[in-house]
Amino acid sequence: MSSGSRPSSGGGGGGGGASGGAGGGAPGGGGGGIRGFFSKLRKPSDQPNGNQVQVGTRTFEAHELQKLIPQLEEAISRKDAQLRQQQTIVEGHIKRISELEGEVTTLQRECDKLRSVLEQKAQSAASPGGQPPSPSPRTDQLGNDLQQKAVLPADGVQRAKKIAVSAEPTNFENKPATLQHYNKTVGAKQMIRDAVQKNDFLKQLAKEQIIELVNCMYEMRARAGQWVIQEGEPGDRLFVVAEGELQVSREGALLGKMRAGTVMGELAILYNCTRTASVQALTDVQLWVLDRSVFQMITQRLGMERHSQLMNFLTKVSIFQNLSEDRISKMADVMDQDYYDGGHYIIRQGEKGDAFFVINSGQVKVTQQIEGETEPREIRVLNQGDFFGERALLGEEVRTANIIAQAPGVEVLTLDRESFGKLIGDLESLKKDYGDKERLAQVVREPPSPVKIVDDFREEFAQVTLKNVKRLATLGVGGFGRVELVCVNGDKAKTFALKALKKKHIVDTRQQEHIFAERNIMMETSTDWIVKLYKTFRDQKFVYMLLEVCLGGELWTTLRDRGHFDDYTARFYVACVLEGLEYLHRKNIVYRDLKPENCLLANTGYLKLVDFGFAKKLASGRKTWTFCGTPEYVSPEIILNKGHDQAADYWALGIYICELMLGRPPFQASDPMKTYTLILKGVDALEIPNRRIGKTATALVKKLCRDNPGERLGSGSGGVNDIRKHRWFMGFDWEGLRSRTLKPPILPKVSNPADVTNFDNYPPDNDVPPDEFSGWDEGF
């Protein structure tokens, strides 16, 4: 083909440049590759010859360029082949990466299972309170400067099981609290106060509590070289360094030094724990010391006195006369404390009002502007315990008098109409049903200790003894003992879970009362949302509980293996828990240990609550004070020992929602004390990632995790129904859940009554605990 035969495609008007632009390769001169070459083609504006094409600074004849087309097409073909080859290689690498990621995930799950087993096994040698071994260099909260930030797995998933902790139950409610004060110089008191105010946890205490804490600390001195704290020993004292220098070490490795003004050991005043580091005096040192029992007495006494005082004030208000003690108690919880200087108008006549006030200390003057008089007339003076503004809670908003604070000032407790409405509902409609007061009083009159056999199915186990029970496999281990899969009288077609608790461990941790409470509460319950207790046994080494078995395994294990749950899955498991909590709360029982580890999956895929070691039955309107629970789940009022009730379970429910959707609890750090500090900062300080948990679920969490227990969703007049009505549950089939017709999101694979594949594998237990003969378990 001649050059003249292709004028339209190769020559005329620079068309060759346009055609060649589809190809590649540079014939020298222009450089920059095929596209670079053709991008430079242009018709010279000063050349009359239309068959010439300029490339950069060079000019070519069109027929010369046409000769290059076959070469360019061949080059393009070679490049295409190379690209296809490279693409095949890349696709192979991508496939291999995907396979390796799957293998890594599988290995990670196996590592998680082994880690869970090892950590639970290690609990046997852990602290009396059941705290896990220290995961990273820290000093058992021996000094704030040595505390570290949370260290989470890269994917944000918490892979280790969470360990519950507990102090010994206190009985300060039933006996007067006698506190001994120790003399100190003004400088010593100021030094202790300054140290307390610098401590993230202790500075959260009320002013009165800090004053009492300072007064009750006693002096201790140690010489250079003396051990103040030794790793592994039980701890029950807090220290403030007054003079000298100490060093902190773990397993012989130096962690740091502490000097005057440092607080150490604050975790030990909350609950039973062993020291995870040693502290040795480098010089002669002076310390101020506070015992755990004294700290608990200080915090509990103030909380009890304040709550009792408020209850006394509120029961005297005429419009509250017919409210139950439980509702008045909730009102006391949500009242705010305010202070007004002398001369300040707390209320002005004629203005709209929506708050009720109780005078906590000081005086107020009541004046009223009478028509025809130039000056307001003084009506009366109100003192401590008096109240005013109660009609505003009924909607009568216009104030009819002035209320003026008297010098030097007045402290008042306030309740606004909105909070009152949420707690009580419409007062007029409430007056139509005062039966709750009588019903609740009946609950209080019931003796708390006798066990009720509520179901006929327990009768068939009346003659069963420990000799009739055969162990088949291990379902779980911990510092308390083990849980075994068992059958009775050799019948493997019907299996059970046998929980064996070490009596010596129970006595060492002073948990006898909790163990009996667990037995009594579980014997009184009969619902599909709670694991059934059939029978209890005891011998010289253990107390035993024969329980309903749930072979679907722990919800925590499923969560660990999946990483996190979507909205639909989480909603189902939250709804199951809510049904169980409602049942318990109707019986005035607070659960206090909600977490995925204590939620078991039945063969049907439905969830049941287990482990009632921290559950407690309360009298109506009353609180309990023992520090117990799982660090990541405890509420602020438990940490600060303000007294707690069922509202603590609503806080835990919010944390539970977060963990199911995020794969880890929202409050989490490298040590419990740091975790408690995060909790006390509040849920509003959290940055909850929205890629896994949406705005609606986040809103529910924040309503459940209010700092004030009385403000939490579920604590109001609507109770649990207020939670069910939240937008996150919109469209949820509650009737289907209760009738068990709603399909569960996950159906466990269980092949037979002895199938334990949904549980981790545990090694045999060769540790034989010593005998325990104190007799505390008589009647168990």
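Quick reminder: no glycine exception, Cβ is built from N, Cα and C everywhere.
Taken from Swiss-Prot, the feature 3',5'-cyclic GMP 1 binding site applies to Gly265, Glu266, Leu267, Ala268, Arg275, Thr276. Annotation comment: Swiss-Prot describes Leu475, Gly476, Val477, Gly478, Gly479, Phe480, Gly481, Arg482, Val483, Lys499 as ATP binding site, evidence class similarity to another entry. The domain 'Protein kinase' annotation in Swiss-Prot covers 469-729. Here Swiss-Prot flags 730-780 as domain 'AGC-kinase C-terminal', drawing on sequence analysis. Quoted from Swiss-Prot for the published mutagenesis Lys162 to Asn: Constitutively active. Undergoes autophosphorylation in vitro. Annotation of the mutagenesis experiment Thr276 to Ala in Swiss-Prot: Loss of nuclear translocation mediated by cGMP. Loss of nuclear translocation upon prolonged exposure to attractive odorants. As a published mutagenesis entry, Gly362 to Arg appears in Swiss-Prot alongside the note: Loss of body size, reduced locomotion in the presence of food, a pale intestine, increased intestinal fat storage, and a decreased propensity to form dauer larvae. Quoted from Swiss-Prot, the note on mutagenesis experiment Ala497 to Thr is: No obvious phenotype. May cause partial loss of kinase activity. In Swiss-Prot, a published mutagenesis experiment is listed as Lys499 to Ala, annotated Loss of kinase activity. Record note (Swiss-Prot) on the mutagenesis of Lys502 to Glu: Loss of adaptive behavior upon prolonged exposure to attractive odorants. Among the sequence features in Swiss-Prot, the mutagenesis site Asp611 to Asn is noted as follows: Loss of nuclear translocation upon prolonged exposure to attractive odorants. Looking at Swiss-Prot, the entry for mutagenesis of Gly682 to Arg says: No obvious phenotype. May cause partial loss of kinase activity.
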Overall pLDDT for the domain 'Protein kinase' (469-729), taken as the rounded mean: 94
Nearest to Leu267 (3',5'-cyclic GMP 1 binding site) by Cα distance: which of the recorded positions Gly479, Gly481, Lys499, Lys502 is it? Gly479
If you measure from the Cα of Lys502 (mutagenesis position), which of the binding-site residues Gly265, Glu266, Ala268, Leu475, Gly481 is the nearest? Gly481
As a quick check of your reading of DSSP, tell me how many residues in the domain 'AGC-kinase C-terminal' (730-780) are helical, how many are strand and how many are coil. 6 helix, 0 strand, 45 coil
Spatially speaking, which of the recorded positions Lys162, Gly265, Thr276, Lys499, Gly682 is closest to Val477 (ATP binding site)? Use C-alpha to C-alpha, please. Lys499
Leu475 (ATP binding site) to Gly265 (3',5'-cyclic GMP 1 binding site): how many Å between their Cα atoms? 35
Rounded Cα-Cα span from Gly479 (ATP binding site) to Glu266 (3',5'-cyclic GMP 1 binding site), Å: 23
Measuring Cα to Cα, tell me the gap between Gly479 (ATP binding site) and Lys499 (mutagenesis position) in whole angstrom. 12
Top Cα neighbour of Gly362 (mutagenesis position) in the set of binding-site residues Ala268, Arg275, Gly481, Val483: Ala268
Among the recorded positions listed here, Gly479, Gly682, which has the most company in the form of other Cβ atoms within 10 Å of its Cβ? Gly479
